[in-house]
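Enquirer: Annotations for this protein, taken from Swiss-Prot, read as follows:
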- H61, G62, G63: Cu(2+) 1 binding site (BINDING)
- H69, G70, G71: Cu(2+) 2 binding site (BINDING)
- H77, G78, G79: Cu(2+) 3 binding site (BINDING)
- H85, G86, G87: Cu(2+) 4 binding site (BINDING)
- T183 to A: Accumulates intracellularly (MUTAGEN)
- T199 to A: Accumulates intracellularly (MUTAGEN)
Amino acid sequence: MANLSYWLLALFVAMWTDVGLCKKRPKPGGWNTGGSRYPGQGSPGGNRYPPQGGGTWGQPHGGGWGQPHGGGWGQPHGGGWGQPHGGGWGQGGGTHNQWNKPSKPKTNMKHMAGAAAAGAVVGGLGGYMLGSAMSRPMMHFGNDWEDRYYRENMNRYPNQVYYRPVDQYNNQNNFVHDCVNITIKQHTVTTTTKGENFTETDIKIMERVVEQMCTTQYQKESQAYYDGRRSSAVLFSSPPVILLISFLIFLMVG
């Protein structure tokens, strides 16, 4: 752990040093430094907008008859028909519209990593995740008939449960209750869509089975959540990491 912390410290110091040097480097050129300028403004030695005047009679800026700025008939600024400023059909001005295009949304890597560690996030279920497949537990229901019924039909019951992260619940009972409800609902809807219905006995047995599976899922997720918090506390309490954080704060403030 100590060696890893020292390597992290060296990496961040090198990165921030390079960023600091880049910020101090003067940028070449800039506004009003000569060369090409905004259209219609002169410059000491650079390119200019096409010279004013010089056209024939009725040509204010060098275009043909009825061409105010050098375009064709009905072209106000040099574009084609229906092109206000030189772009194609429905384009308002070449690269200007490209600058205003919204940037693509960035994927939140933190959320992706969390979903991969905890389970697959199910779309359309409001943040529920689908746990890993489990072996269906061997259970007894108080009478031989239900025990036999379960053994003969256990493959019709779910072997995965839907759940939310454990930190969204106050206790195990709330987690298990929510887990049982959403799992049975999703399984019955999916199975009914395939043309198979469940009896009251199926629902009764399924509730017991899924409850046991949700309890197992809670214990697994609680242990992983506790281990993750403990590892984070140990990492951020080590002297090299404290020194690294202090150095980064100093660079940002300075």
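Just so you know, the numbers here start at 1 and follow the chain as drawn.
Note that Cβ sites are derived from N, Cα and C of the backbone, with glycine treated the same way.
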Enquirer: Reported as an integer number of Å, what is the Cα distance between T183 (mutagenesis position) and T199 (mutagenesis position)?
Expert: 17
Enquirer: Which residues, sitting 6 or more apart from T199 (mutagenesis position) on the same chain, put a CB under 8 Å from its CB?
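Expert: Residues satisfying the criterion: none.
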Enquirer: I'd like the Cβ neighbour count for T183 (mutagenesis position), meaning other Cβ atoms within 10 Å of its Cβ, all protein chains included.
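Expert: The Cβ of T183 (mutagenesis position) has 27 Cβ neighbours within 10 Å.
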Enquirer: Tell me, by DSSP, whether T183 (mutagenesis position) is helix, strand or coil?
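Expert: It is helical.
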